[in-house]
Amino acid sequence: MVQCLVVDDDPRILNYIASHLQIEHIDAYTQPSGEAALKLLEKQRVDIAVVDIMMDGMDGFQLCNTLKNDYDIPVIMLTARDALSDKERAFISGTDDYVTKPFEVKELIFRIRAVLRRYNINSNSEMTIGNLTLNQSYLELQVSNKTMTLPNKEFQLLFMLAARPKQIFTREQIIEKIWGYDYEGDERTVDVHIKRLRQRLKKLNATLTIETVRGQGYKVENHV
């Protein structure tokens, strides 16, 4: 089941969203502040976050930036602030979508599901290809009785490739999906992560391999 973090200092909004998420079979974890949300994430993994902007202490912009950079969690901003400058700041902070109050809760749920699809997150956060099972909730790879936990970026990269076998992804596409469009580091970081993933897959004796397509990028092949 999808785990959704909802952060807002208005308890009525928290209860309203949570009740509708539960109807849609989405687990809701509600928190009244950015600080409380980060405390929760020390012990609870979530798949997506819905975040208000105007909160005491850590505001939504700061929280969004932390969720994206430290946890790589998709974020939807939900706020009464509808100025273009606020939207610009939100997207610079890393938000994946922006919804203004008052809002239709069904539209919010549509947007949650759309963002989850972009991140290849499904209801059980698990995918099997060949002899390899990827568990997104625990960032784990499993082949037979062997299990390996990966760093977040490595796992998300492999999950993205494995979700579309044989599809070629360029470095630019990978960076935008995994690190974000505003990433300013060396694009060769993709090559480093691919090299590590290949070593891990070989160690597990996985039937899955990551192939280099010269001049284009990378793709996954399953050898069964």
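Just so you know, glycine gets a Cβ as well, placed from its N, Cα and C.
None of the noted substitutions appears here; every position holds its original residue.
Marked as domain 'Response regulatory' by Swiss-Prot on the basis of sequence analysis: 3-116. Mean model confidence of the domain 'Response regulatory' (3-116) amounts to 93 (pLDDT, 0 to 100 scale).
For the published mutagenesis D52 to A, Swiss-Prot gives the following note: Abolishes phosphorylation by HssS and binding to hrtAB promoter. Around D52 (mutagenesis position), the C-beta neighbours below 8 angstroms that are at least 6 residues distant in the chain are V7, D8, D9, D10, I13, G60, M77, L78, T79.
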Using DSSP, how many residues of the domain 'Response regulatory' (3-116) fall into helix, strand and coil, respectively?
55 helix, 23 strand, 36 coil
